[in-house]
Amino acid sequence: MRLRRAAATVITTGALLAAGTLGATPATAVTKPTIAAVGGYAMNNGTGTTLYTKAADTRRSTGSTTKIMTAKVVLAQSNLNLDAKVTIQKAYSDYVVANKPSQAHLIVGDKVTVRQLLYGLMLPSGCDAAYALADKYGSGSQAAARVKSFIGKMNTAATNLGLHNTHFDSFDGIGNGANYSTPRHLTKIASSAMKNSTFRTVVKTKAYTAKTVTKTGSIRTMDTWKNTNGLLSSYSGAIGVKTGSGPEAKYCLVFAATRGGKTVIGTVLASTSIPARESDATKIMNYGFAL
């Protein structure tokens, strides 16, 4: 009798093992996160596969995430010399005084390299640096014409990427009612920009101290520019890319991180605060890496 019971136990245990049910843990489903932002999107940067969407194709104000395209246009210039010097004009200073946006605190009369301007553009989100770059790389005899030309290049770049829901009317995100994109499109702009090694280096830098040349030829050590993207410090594997904010845009963030050879890149638009946009991005990236 005992032998029969033992045999039955062995048979039953074997059947359970074969079926994979003994001690098995049910697979945990990955739950799509809830975010505070009005719109969001993320994709696998290597494959282009969509990982997350929330109103991903709705046009919204982009704030300073616009500067991703500003940098992309500059870096696409033929025969670009990153060490070329740009003299800071009073108009750039007057612009930030009048609009009170984020700035790199560039000094009128100083000579600043294009490379330094890119750091001033992307780390502290300097609208003065954006103006200087637009003035440098636009075409025309007057600053207004050059700026208009540069914005035209930004729109041409968007068109070339097939982004029909994106339009720029400013070089820095301080729009005049026609500066918009979508979470999906901003992600694609960032993905394209990240193909450039200089761009990648700039946007993953946490802090940068520029040494500029003054009107008298002396060297000025600027106050250190700190990256406004807090994820570079708080999220393992973060590699960029750009924050944005404004009365209409609210709180925006284009983000990217690499883990285990997989890069998740995405955007949140119109979140409720700086901590909220970083939390939104963290949730989306965790979700993207778990898929």
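In case you wondered, yes, glycine gets a Cβ from its N, Cα and C as well.
Among the features that Swiss-Prot reports, active site, acyl-ester intermediate is placed at Ser64. Among the mutagenesis results in Swiss-Prot, Lys67 to His has the note: Almost no activity. The residue drawn here is the original one. The active site, proton acceptor feature in Swiss-Prot is assigned to Lys67. One entry in Swiss-Prot concerns the mutagenesis experiment Ser125 to Ala. Its note says: Almost no activity. The active site annotation in Swiss-Prot covers Ser125 and rests on experimental evidence. Among the sequence features in Swiss-Prot, the mutagenesis site Cys127 to Ala or Asn is noted as follows: 10% of wild-type catalytic efficiency for aminolysis reaction, but increased catalytic efficiency for hydrolysis reaction. Under the heading substrate binding site, Swiss-Prot lists Lys242.
Features per Swiss-Prot, on structure.
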residue	record	CB count, 10 Å
Ser64	active site, acyl-ester intermediate	27
Lys67	mutagenesis position	29
Ser125	mutagenesis position	28
Cys127	mutagenesis position	26
Lys242	substrate binding site	33
**OP:** Would you list, in sequence order, the recorded positions among Ser64, Lys67, Lys242 whose CA lies within 10 Å of the CA of Cys127 (mutagenesis position)?
**Re:** Ser64, Lys67
Subject >> C-alpha spacing of Lys242 (substrate binding site) relative to Lys67 (mutagenesis position), in angstrom >> reply: 8
Subject >> Ser125 (mutagenesis position) - helix vs strand vs coil (DSSP) >> reply: coil
**OP:** Round to the nearest Å and give the CA-to-CA distance linking Lys242 (substrate binding site) with the residue listed as 'active site, acyl-ester intermediate'.
**Re:** 8
